[in-house]
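Colleague: Quick one: the structure is below, questions incoming.
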Amino acid sequence: MKKLSRTISGVTPVAVMTKPLPCPGKCIYCPTFAATPQSYTPESPAVLRAKSCEYQAYKQVALRLRIIQDMGHPTDKVELIIMGGTFLSADITYQYGFIKDCYDALNGVVAGSLEEAKTINETAQHRCVGLCIETRPDICGKAEIQRMIDFGTTRVELGVQMLDDDIYKLVERGHRVSDVAEATCLLREYGLKVHYHWMPGLPGSSPEKDLALSRMVFEDPRFCPDGLKLYPTMVVEGTILEQWWKEGRYTPYPNGTMTGLIADIKALVPPYVRISRVLRDIPAVFISAGLKDSLRDGVRQILESRHQKCRCIRCREYGHRQRKGQTSGEPTLRRLDYPASGGKEIFLSFEDASDTLYGLLRLRIPCASLPVLGQKYGAKTGLVRELHVYGTELSLGEQGDQSAQHRGLGRKLLAEAECLARDEFGLDSLAILSGVGAREYYRSLGYELVAGYMCKHLD
């Protein structure tokens, strides 16, 4: 049966799980099970799929493609999501081999190297237009970022949890708030999208503190992530936190309190942010205390009762609103500027009068040049960190009356970004850290490949 929401945001997500690996963290809330990747539980859907494939990346990707195609979805534009503990702390040879196997599965042919696999994927039937990696803020330095660029990464999810050093110390997180700020800045300056994992309800916090920190994350320019995964704290079987709960040292928020808090957070999120999840996908049998059921309906009801709306990207996407039967109008170009990590972010979007979001572009005016681009593009270069047109995914070259894709909105957004970079900010070039499978699109618009980036001089 075709699940409409699977490709409704314009791409096909394919989750791939690494083999069980040791994690440098010792967080008291993190589940640890034998023969299961760190932070996951044995019966989670992604874990069960990975186990059936012996945690081999090639088998996992091939299986997911076959299942998604059998469900009637296009698989031309794929976003790979690498899951399973802290991948970047694993053996480096394993990392490169794992990513290569993902591309080989998309390509249907085994390449001689990762670079060859990426080149093949530029024109393959199943193109990787996005690649996401999860990591810790303290395992996100320049060396790790360069490795991610080698992989073709476009989005990084940081395990931030909550921006408070006292909480970090209490839960044995192993890093500081300053590490979050530094990692966020580096990721932005290299042109990557930055999402945070956000955990209200941790030991040492309170609903009031969680809300204040949630407000701060968007008011403090050191942070301002592009997206959030809201993961209310759960007491999971076998964790140190479960022992604290049994001893009375920790009590999770009542369900109503947590649902109200999530509604408060959603109400304050800026329109440039995408909230992709509001609860971790952990089977209820492994949850000793805390929320076990989806929050979306309860949160929506609270917001409606307050006459409030969540303005996040997911709630405003063309495809999601179309599925709900909402009428869409004619999109017009909008612009939102905000400071972040020492530079300037310009959020361009096509939206209608009801704020329905058809497409977006994130333009960064960086605070420093990128040496990896060399003399030709290194100085006075702006960064396009994301270009995305929403609506039900269409196959390459396909047209559809009910989709926002393939109407030229992406080209218009990019043309506007080029004009702004040149005329308003005096930049002479743009660089885009695009997915490998999107490179041909940018080549058609005059961009060339330089050190993993698609670059163009602005005449």
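Cβ from N, Cα, C; glycine included.
Original residues fill every noted site, and no substitution is shown.
This is the feature table in Swiss-Prot:
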- Cys23, Cys27, Cys30: [4Fe-4S] cluster binding site (BINDING)
- Lys77, Glu386, Leu387, His388, Val389, Leu409, Gly410, Arg411, Tyr442: acetyl-CoA binding site (BINDING)
- Cys310, Cys312, Cys315: Zn(2+) binding site (BINDING)
- 6-271: domain 'Radical SAM core' (DOMAIN)
- Lys2 to Ala: Abolished tRNA-binding (MUTAGEN)
- Lys3 to Ala: Abolished tRNA-binding (MUTAGEN)
- Arg6 to Ala: Abolished tRNA-binding (MUTAGEN)
- His73 to Ala: Slightly reduced tRNA-binding (MUTAGEN)
- Lys77 to Ala: Slightly reduced tRNA-binding (MUTAGEN)
- Arg155 to Ala: Slightly reduced tRNA-binding (MUTAGEN)
- Lys229 to Ala: Reduced tRNA-binding (MUTAGEN)
- Arg274 to Ala: Reduced tRNA-binding (MUTAGEN)
- Arg277 to Ala: Reduced tRNA-binding (MUTAGEN)
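Please situate the listed features within the shown structure.
Modeller: Around Cys27 ([4Fe-4S] cluster binding site), the same-chain residues at least 6 positions away in sequence with a Cβ under 8 Å from its Cβ are Val171, Glu172, Arg173, Gly174.
There are 21 other Cβ atoms within 10 Å of the Cβ belonging to Gly410 (acetyl-CoA binding site).
Over all protein chains present, the Cβ of Cys312 (Zn(2+) binding site) has 21 other Cβ atoms lying within 10 Å.
Averaged across the domain 'Radical SAM core' (6-271), the predicted model reaches a pLDDT of 95.
Here the Cβ of Lys77 (mutagenesis position) has 22 other Cβ atoms within 10 Å, regardless of which shown protein chain they belong to.
In the three-state DSSP reading, Arg155 (mutagenesis position) counts as strand. In sequence order, Gly130, Leu131, Cys132, Ile133, Leu192, Lys193, Val194, His195, Gly227 are the residues of the chain that are 6 or more apart from Arg155 (mutagenesis position) and have a CB within less than 8 Å of its CB.
Counting every protein chain shown, the Cβ of Lys229 (mutagenesis position) has 20 other Cβ atoms within 10 Å.
A simple way to gauge crowding: the CB of Arg274 (mutagenesis position) has 24 other CB atoms within 10 angstroms, across all the protein chains here.
For Arg277 (mutagenesis position), the same-chain residues that are 6 or more apart in sequence and have a Cβ closer than 8 Å to its Cβ are Lys229, Leu230, Tyr231.
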Colleague: Beyond Cys23, Cys27, Cys30, what residues of that chain have CB atoms within 8 A of the centre of the [4Fe-4S] cluster site's CB atoms?
Modeller: Gly25, Lys26, Tyr29, Thr32, Gln38, Ser39, Gly85
Colleague: Please state whether DSSP places Val389 (acetyl-CoA binding site) in a helix, a strand or coil.
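Modeller: Reduced to three states, the DSSP call for Val389 (acetyl-CoA binding site) is strand.
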Colleague: Using the Cβ center of Cys310, Cys312, Cys315 as the Zn(2+) site position, which other residues in that chain lie within 8 Å, going by their Cβ?
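Modeller: Not counting the recorded site residues, we get Lys266, Val269, Ile275, Lys309, Arg311, Ile313, Arg314, Arg316.
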Colleague: I'd like the Cβ neighbour count for Cys315 (Zn(2+) binding site), meaning other Cβ atoms within 10 Å of its Cβ, all protein chains included.
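Modeller: Around Cys315 (Zn(2+) binding site), other Cβ atoms within 10 Å: 20.
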Colleague: Taking Arg274 (mutagenesis position) as the reference, which of Cys23, Cys312, Cys315, Leu387 (the binding-site residues) have a CA within 10 A of its CA?
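Modeller: The binding-site residues close to Arg274 (mutagenesis position) (Cα within 10 Å), listed in sequence order, are Cys312, Cys315.
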